[in-house]
Structures are given as C-alpha cells and as structure tokens.
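Among the sequence features in Swiss-Prot, the mutagenesis site M18 to K is noted as follows: Severe growth defect; abolishes interaction with OST3 and STT3. For M18 to L, Swiss-Prot lists a mutagenesis experiment annotated as follows: No effect on interaction between OST3 and STT3. Annotation of the mutagenesis experiment M19 to K in Swiss-Prot: Severe growth defect; abolishes interaction with OST3. Under its mutagenesis entries, Swiss-Prot includes M19 to L with the note: Disrupts interaction between OST3 and STT3. What Swiss-Prot notes for the published mutagenesis of T20 to D is this: Severe growth defect. T20 to K appears in Swiss-Prot as a published mutagenesis result, with the remark: Severe growth defect; abolishes interaction with OST3; disrupts interaction between OST3 and STT3. For the mutagenesis result L21 to K, the note given in Swiss-Prot is Abolishes interaction with OST3 and STT3; disrupts interaction between OST3 and STT3. The note that Swiss-Prot attaches to the published mutagenesis V23 to K is: Severe growth defect; abolishes interaction with OST3; disrupts interaction between OST3 and STT3. Record note (Swiss-Prot), mutagenesis V23 to D: Severe growth defect. The unchanged residue is displayed. In Swiss-Prot, a mutagenesis experiment is listed as I24 to D, annotated with the note Severe growth defect. I24 to K appears in Swiss-Prot as a mutagenesis experiment; the accompanying note says: Disrupts interaction between OST3 and STT3.
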Amino acid sequence: MISDEQLNSLAITFGIVMMTLIVIYHAVDSTMSPKN
C-alpha cells in the first residue's frame, strides 16, 4: 500500500515532469515551425 507521503511526492514529481515536457514541446514546436 502506498503511503500519503509517497503518493504526494509522486504526484508532485509527475506534475513537474508533465509541465517540463509541455514547455519543451511548445518551445520546440514554435522553433521548428515559426508562425508567419
């Protein structure tokens, strides 16, 4: 059984990773295909 502390740290880590991937994706997307 997962404890609350493990679940909390897992959720925070997952959230940070997702935000980082989204930011990187948008940065690469705007760099590779500049909007005219």
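Cβ atoms here come from the backbone N, Cα and C positions, even for glycine.
Substitutions noted, but not modelled.
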Neighbourhood of M18 (mutagenesis position) by C-beta distance under 8 A, where only residues 6 or more apart in the same chain count:
none
Using a 10 Å radius around its CB, how many other CB atoms surround I24 (mutagenesis position)?
10
Neighbour tally for L21 (mutagenesis position), based on other Cβ positions within 10 Å of its Cβ
10
Within 10 angstroms of the C-beta of M19 (mutagenesis position), what count of other C-beta atoms is obtained when all protein chains are considered?
10
